[in-house]
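Shown next, in structure tokens, is the structure this report addresses.
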Amino acid sequence: MASTPRIVIIGAGIVGTNLADELVTRGWNNITVLDQGPLNMPGGSTSHAPGLVFQTNPSKTMASFAKYTVEKLLSLTEDGVSCFNQVGGLEVATTETRLADLKRKLGYAAAWGIEGRLLSPAECQELYPLLDGENILGGLHVPSDGLASAARAVQLLIKRTESAGVTYRGSTTVTGIEQSGGRVTGVQTADGVIPADIVVSCAGFWGAKIGAMIGMAVPLLPLAHQYVKTTPVPAQQGRNDQPNGARLPILRHQDQDLYYREHGDRYGIGSYAHRPMPVDVDTLGAYAPETVSEHHMPSRLDFTLEDFLPAWEATKQLLPALADSEIEDGFNGIFSFTPDGGPLLGESKELDGFYVAEAVWVTHSAGVAKAMAELLTTGRSETDLGECDITRFEDVQLTPEYVSETSQQNFVEIYDVLHPLQPRLSPRNLRVSPFHARHKELGAFFLEAGGWERPYWFEANAALLKEMPAEWLPPARDAWSGMFSSPIAAAEAWKTRTAVAMYDMTPLKRLEVSGPGALKLLQELTTADLAKKPGAVTYTLLLDHAGGVRSDITVARLSEDTFQLGANGNIDTAYFERAARHQTQSGSATDWVQVRDTTGGTCCIGLWGPLARDLVSKVSDDDFTNDGLKYFRAKNVVIGGIPVTAMRLSYVGELGWELYTSADNGQRLWDALWQAGQPFGVIAAGRAAFSSLRLEKGYRSWGTDMTTEHDPFEAGLGFAVKMAKESFIGKGALEGRTEEASARRLRCLTIDDGRSIVLGKEPVFYKEQAVGYVTSAAYGYTVAKPIAYSYLPGTVSVGDSVDIEYFGRRITATVTEDPLYDPKMTRLRG
């Protein structure tokens, strides 16, 4: 067998052992798995996990992980018994809000290919006789959910992979990570150094300690979560012949933050209905492997009965039969939580070859392991990992204070019904643009992303609702789609289309790539030919080696060796920094290149609208005519005495520019434009109007409209790919592909009734079959109809009808050519 890289996996829990198995399946054979605990019971979260697997999730990625986990554990058998008991899952509603949310969740299930159905109260009780039918309003049943035997699965995976040559070393504590030349070289243990080409930390709630060994911030917080077992329940006698047997579905009562499973004739109850209990792993004491047992392990803390008593009372109301039993034993078990609730996956930006797979629960374990194995062996995962990427957080989101507060908030809200736009109440105002004071004066309604305060609309524009033509007034929204929205956005869209508006674009990531090797780097990473004269601005894509879209960016060549990039967050930053480091280290002096994140030190105003040129001419002597600054060109100008880089581009589809200056000059630039714009009716406009105008123009948004799971032709972005270019990452994979030949294509949908507004991720049906899901959606104020985008089979044509399911209601939509607004680009080039 050919030699493969030396892999060291830290952690022999459900993720680490699954990863070893997935790597073996792909032909990698030089693998060592370490754990500080005994292999038969490592003592991490896996060892006490109750094993409930509910697959349905708002995230396509997380649902994909869960589906594969079920599939794999079902196939992992010994003596004819698998590691997954597919009893099904039942989620019940005791409030109208929860019942509506179950309808939405059923939509997610349909979108992600998971079978489920809504049950009436009577059907819930028939399926689960112990339920108190009087308080149940309905339920969601997913037959393929069930119970994972996580600890047993770990032992079978160890047995299987050991026979394939994997080395396991239990009771082995990691004391450090060896490195040389910016790359991992080994793992230090008390017994010596284990050489390694790749190290993967699957250390669970110890993950932050392992990361700290290389100076890496791993943003997870260990939190204790309560779990109890009851004494025998009389109504359960004779139902299960195994001590941990179960025949009833796993049960979730999210209105009270509770879940349930059978343990033979006893019940297991998990509760999030208590105060957050953060755990400092340094207080757990020295690890003593010889003392680990089922009831004594580092991840299992003493039970605090007083925290559980309200949950016990709620349990007896939901399941009256449990009133005849008592709490027999319980514990506070440690799990990992993160600032946004997602797992932490991928390669460290600090050290090449050091990977993490942390904050992963049993539900997603095998799916995550598969994705990580694909990433290691091929350089990409078949499942898009953007929302799980360890590099996704901004620096301000990696501080211990931020990680602690937000992770505890996620614990409190874990079962809450949260709107997609639901803002955090705290921490806020972490990052504000230089225009923030002016935004507040204008009554901005702020939402937060990446730590940035982003205005969505301005109350100062409310009076415009009485001035604008009646056809611009949007229809009344239902309660859900109406949350965190305002009709004022329509007025802001109207002013953008008919006069001029100022948009704060500061939070969008800006990178400077410079040095003699800058062009070489960008040519290899992007799909466009960037060998253009200074002043050129280019829209282009970053692809992975299989042709998946890993990002879309704009590149402005400011000089021979300096480029400004408009990127998509810290994932792009880490990608460019790593590529620049590799090129600089491996090349000659002429290959030297550096990447700087300039976002915090700069700011940007999008000045857009048919009167934008009239406005800017009042405060600048520079030539902003079509000849003076052509479409997709940049130049240095002076506006109101302030040095500015102006780029002629617009993501709202109107004449205008992105105007960049240093942060210290930002408020002066805003004030100069604002004052000069008063005769032209200038307004400040927010992200709500921006999103609507973007969709009317057919512009894609990375992370929703396209990911690594889509190629440029499927996404309708073939124009951004220059196949005549000598080389770029992903080029080989795109050979022979065309938009017309794509098996699926991103399509524009317009809602037939003109008033039903969806938000995203709703399933799309064609001829009664779920064939896609909504990627982006908004009300189109200019076109006076709701808009949605969805990937649909290539056989679906313009003019065909589809149905979008929204809270259980089917909404008819028509496949429409895009863009809906200004397809000939006359407004942009005006």
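Start at 1 and count along the chain as shown; that gives each residue its number.
Just so it is clear, glycine is given a Cβ too, placed from its N, Cα and C backbone atoms.
Values in this document were obtained by computation on a predicted structure and should not be read as measured data.
Here Swiss-Prot flags H225, Y259 as active site. Residues or ranges marked as FAD binding site by Swiss-Prot on the basis of experimental evidence: 14-15, 35-36, 45-48, L52, V174, Y259, 360-363. Per Swiss-Prot, (6S)-5,6,7,8-tetrahydrofolate binding site is recorded for Y539, T554, G566, E658, L659, Y660. Per Swiss-Prot, mutagenesis H225 to Q is noted as: Reduces catalytic efficiency 3-fold and substrate affinity 30-fold. For the mutagenesis result Y259 to F, the note given in Swiss-Prot is Reduces catalytic efficiency 225-fold and substrate affinity 25-fold. In Swiss-Prot, a mutagenesis experiment is listed as D552 to N, annotated with the note Reduces activity 3-fold. Here Swiss-Prot describes D552 to A as a published mutagenesis experiment; the accompanying note says: No effect on the activity.
Features per Swiss-Prot, on structure.
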residue: S45; record: FAD binding site; Cβ neighbours (10 Å): 27
residue: L52; record: FAD binding site; Cβ neighbours (10 Å): 21
residue: H225; record: mutagenesis position; Cβ neighbours (10 Å): 21
residue: Y259; record: mutagenesis position; Cβ neighbours (10 Å): 22
residue: W361; record: FAD binding site; Cβ neighbours (10 Å): 24
residue: T363; record: FAD binding site; Cβ neighbours (10 Å): 24
residue: D552; record: mutagenesis position; Cβ neighbours (10 Å): 26
residue: E658; record: (6S)-5,6,7,8-tetrahydrofolate binding site; Cβ neighbours (10 Å): 25
residue: L659; record: (6S)-5,6,7,8-tetrahydrofolate binding site; Cβ neighbours (10 Å): 24
residue: Y660; record: (6S)-5,6,7,8-tetrahydrofolate binding site; Cβ neighbours (10 Å): 25
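In the three-state DSSP scheme, S47 (FAD binding site) falls into the helix class.
If you count neighbouring Cβ atoms within 10 Å for each of the binding-site residues I14, Y539, T554, G566, the highest count belongs to I14. When the C-alpha distances from Y259 (mutagenesis position) to the recorded positions H225, T363, D552, G566 are tabulated, the minimum falls on H225. Local packing around the Cβ, expressed as the count of other Cβ atoms within 10 angstroms, is greatest for D35 among the binding-site residues D35, S47. The recorded positions recorded for this entry are D35, S45, S47, H225, T363, and the Cα of T363 lies nearest to that of L659 ((6S)-5,6,7,8-tetrahydrofolate binding site).
Across the annotated binding residues for (6S)-5,6,7,8-tetrahydrofolate (Y539, T554, G566, E658, L659, Y660), the two most widely spaced Cα atoms sit 17 Å apart. In sequence order, the recorded positions near G566 ((6S)-5,6,7,8-tetrahydrofolate binding site) (Cα within 10 Å of its Cα) amount to none of I14, S45, H225, W361. Straight-line distance linking the Cα atoms of H225 (mutagenesis position) and S45 (FAD binding site), rounded to a whole number, equals 11 Å. Nearest to L52 (FAD binding site) in space, judged by Cα atoms and limited to the recorded positions Y539, D552, T554, E658, Y660, is D552.
Of the candidate recorded positions, Y539, D552, E658, the one lying closest to D35 (FAD binding site) when CA atoms are compared is D552. Following the DSSP three-state reduction, the secondary structure of I14 (FAD binding site) is helix.
Closest by Cα distance to S47 (FAD binding site), from the recorded positions Y539, D552, T554, E658, Y660, is D552. Taken residue by residue with DSSP, W361 (FAD binding site) is part of neither helix nor strand, so it is coil. Secondary structure from DSSP puts T554 ((6S)-5,6,7,8-tetrahydrofolate binding site) in a beta strand.
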